[in-house]
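Participant: Below are the structure tokens for one structure; questions will follow.
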Amino acid sequence: MESDFYLRYYVGHKGKFGHEFLEFEFRPDGKLRYANNSNYKNDVMIRKEAYVHKSVMEELKRIIDDSEITKEDDALWPPPDRVGRQELEIVIGDEHISFTTSKIGSLIDVNQSKDPEGLRVFYYLVQDLKCLVFSLIGLHFKIKPI
């Protein structure tokens, strides 16, 4: 059933170049929406939309299932701060989870947190998701997403 899956990821901050962010979402019908806003050197916002095949959606679900992110809780994760924020929302089957934390610079930040095991799951899942999305956008539109 296609209506049992949704994913949205956001990472951003407000700084001297304004509101800079990366956001993408996969909708139940297979629509991938992507936005990348950087005002550095007067860059313009990149917005792209495309539909992905059912097999891509199935692979996305597999990546999420394998990560076991649905077993995690962000209560002990660093809260968003002046450096930035990350948000991950997933609906998969009858589960609806939402995480909010600060930007993570490296595994050092993960290891120094109050919940390194849980934050590590989040960190690696986000890396996998970004890699997949950048590949899909790059292949579909022949652009460099970052």
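Going from the start of the chain as shown, residues are counted 1 onward.
Just so you know, glycine gets a Cβ as well, placed from its N, Cα and C.
From Swiss-Prot, for reference:
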type	residues	note
MUTAGEN	Glu68 to Arg	Abolishes interaction with PYM1 leading to increase EJC association with spliced mRNAs; when associated with R-72; K-73 and R-117
MUTAGEN	Glu72 to Arg	Abolishes interaction with PYM1 leading to increase EJC association with spliced mRNAs; when associated with R-68; K-73 and R-117
MUTAGEN	Asp73 to Lys	Abolishes interaction with PYM1 leading to increase EJC association with spliced mRNAs; when associated with R-68; R-72 and R-117
MUTAGEN	Glu117 to Arg	Abolishes interaction with PYM1 leading to increase EJC association with spliced mRNAs; when associated with R-68; R-72 and K-73
MUTAGEN	Leu136 to Arg	Complete loss of nonsense-mediated decay activity
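Situate these features within the shown structure.
Facilitator: For Glu68 (mutagenesis position), the count of additional Cβ atoms within 10 Å of its Cβ stands at 11 [all protein chains shown]. In the three-state DSSP scheme, Glu68 (mutagenesis position) falls into the coil class.
Non-local neighbourhood of Glu72 (mutagenesis position): Ile97, Phe99, Gly118, Val121, Phe122, each in the same chain, at least six residues away, with C-beta under 8 Å from its C-beta.
Applying an 8 A CB threshold to same-chain residues 6+ apart, the list for Asp73 (mutagenesis position) reads Asp115, Gly118.
According to its DSSP assignment, Glu117 (mutagenesis position) is helical.
Long-range C-beta contacts of Leu136 (mutagenesis position), restricted to its own chain and to partners at least six residues apart, with a cutoff below 8 Å, comprise Leu32, Ala50, Val52, Val56.
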Participant: How would DSSP class Asp73 (mutagenesis position) in three states?
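Facilitator: DSSP assigns Asp73 (mutagenesis position) to coil.
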Participant: For Glu117 (mutagenesis position), write down the residues of its own chain that are at least 6 apart in sequence and whose Cβ falls under 8 Å from its Cβ; none is a fine answer.
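Facilitator: Looking at Cβ-Cβ distances below 8 Å from Glu117 (mutagenesis position), excluding near sequence neighbours, one finds none.
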